[in-house]
Amino acid sequence: MTAQSQVLKIRRPDDWHIHLRDDDMLKTVVPYTSEFYGRAIVMPNLVPPVTTVAAAIAYRQRIMDAVPAGHDFTPLMTCYLTDSLDPAELERGFNEGVFTAAKLYPANATTNSSHGVTSTDAIMPVLERMEKLGMPLLVHGEVTHAEIDIFDREARFIETVMEPLRQRLPGLKVVFEHITTKDAAEYVRDGNELLAATITPQHLMFNRNHMLVGGIRPHLYCLPVLKRNIHQQALRELVASGFSRAFLGTDSAPHARHRKEASCGCAGCFNAPTALGSYATVFEEMNALQHFEAFCSLNGPRFYGLPVNESYVELVREETTVVDSIALPNDTLVPFLAGETVRWTVKK
């Protein structure tokens with residue numbers, strides 16, 4: 001990374017966790033990612049979910065059809081794990097270069113996850129096959145038992161699911177996605193080379209007070225939900241330390257405005273337009289800009305065993321105002337930090 005006083009030049013980053021949706025929403029949101037990122041790990045929680053090689057190939061084509069001319073972008077597809085998934089289908093997809101990884105959603109943990117896994121025992125043959133193949137398992141790390149408080153679900157997942165699973169399958173490569181707690185930050189930090197984490201901009205920039213004090217801010221509502229300040233600070237300290245197994249994963253998750261601003265609003269922040277500048281702001285605040293490029297562009301490829309991108313992007317330190325909304329055919333999208341003044345923007 002080269003840093004002049006007002007410009008950051010880094011290798012083209014990748015987004016290791018994104019929701020691109022489908023149909024009109026897909027066509028609207030893809031360019032915000034393909035413009036700045038070389039690759040993205042695309043979540044498979046469509047309706048119906050992406051559980052076959054054929055479905056992944058078709059979805060990948062729909063994504064590519066939405067990439068504007070001149071954008072150099074490769075979607076990396078994932079398989080949605082279900083209790084009934086055939087290990088042979090997963091292996092075929094991985095060997096043919098269709099599936100980069102597989103996604104474990106505990107049933108009903110987040111948007112469109114009702115088909116998710118009821119227990120890791122139910123998919124042990126699949127996980128054993130993944131361990132053998134060296135195929136990464138991407139984990140939404142929350143338990144979903146009704147009696148467990150929503151703010152405790154990540155920490156409880158580590159104790160009851162993640163650690164027993166990694167003990168049982170010590171060769172399994174695992175990405176603990178969108179970590180939100182001090183517990184998870186310490187667990188990943190103290191883990192071995194087969195355990196990594198993605199972290200979103202919203203969990204680095206905000207805590208639950210920002211979402212709940214002085215009025216509910218539905219566009220900060222995502223899952224896993226924002227936690228206490230102590231957890232936010234632990235995440236910030238982890239990335240500022242230059243820890244090499246944490247990397248950029250926006251979890252950008254668009255929903256139309258009427259689905260967010262509702263009596264029962266959807267979870268997800270559409271942060272693709274503003275994420276890169278948001279991360280830069282956090283690293284600057286932590287006096288850690290020397291680690292910014294590794295977090296965005298180097299750590300992820302190293303963990304996945306992929307080459308780093310050859311091209312570069314530049315971020316400029318100048319105040320700009322984020323647009324209030326982005327048009328959809330029958331509604332609008334409200335981007336993360338809508339209407340706010342931001343410090344860093346990507347040079348176009």
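A Cβ is built for glycine as well, from the same backbone N, Cα and C atoms used for every other residue.
Residues as originally present; substitutions not included.
Quick caveat, the model's predicted, so the values are computed rather than measured.
Looking at Swiss-Prot, you'll find the mutagenesis H17 to A noted as follows: Lack of activity. Within 10 Å of the C-beta of H17 (mutagenesis position) we count 26 further C-beta atoms, all protein chains included. Following the DSSP three-state reduction, the secondary structure of H17 (mutagenesis position) is strand.
Annotated Zn(2+) 1 binding site per Swiss-Prot: H17, H19, K103, D251, in sequence order, evidence recorded as sequence analysis.
Counting only same-chain residues six or more apart in sequence, the Cβ atoms lying under 8 angstroms from the Cβ of H19 (mutagenesis position) belong to V42, M43, N45, T111, D251, S252, A253, P254, G268. Among the sequence features in Swiss-Prot, the mutagenesis site H19 to A is noted as follows: Lack of activity.
Here Swiss-Prot flags H19, L20, R21, N45, H140, L223, H255, A267 as substrate binding site, drawing on sequence analysis.
Among the mutagenesis entries in Swiss-Prot is K103 to A, noted as: Lack of activity. Within 10 Å of the C-beta of K103 (mutagenesis position) there are 27 other C-beta atoms, taking all protein chains into account.
What Swiss-Prot lists as Zn(2+) 2 binding site is K103, H140, H178, and the listing cites sequence analysis.
According to Swiss-Prot, the mutagenesis experiment D251 to E carries this note: 4-fold increase in activity. All protein chains shown were included, and the count of other CB atoms within 10 Å of the CB of D251 (mutagenesis position) stands at 27.
Among the features that Swiss-Prot reports, active site is placed at D251, with the record citing sequence analysis. DSSP assigns D251 (mutagenesis position) to coil, not to a helix or a strand.
A simple Cβ count within 10 Å picks out one of the binding-site residues L223, A267 as the most packed, and that one is L223. Within its own chain, H255 (substrate binding site) has C266, G268, F270, L333 as residues 6 or more apart in sequence whose C-beta sits under 8 angstroms from its own. Note: the Cα of L223 (substrate binding site) and the Cα of H178 (Zn(2+) 2 binding site) are spaced 9 Å from each other. The separation of H178 (Zn(2+) 2 binding site) from H17 (mutagenesis position), Cα to Cα, is 8 Å.
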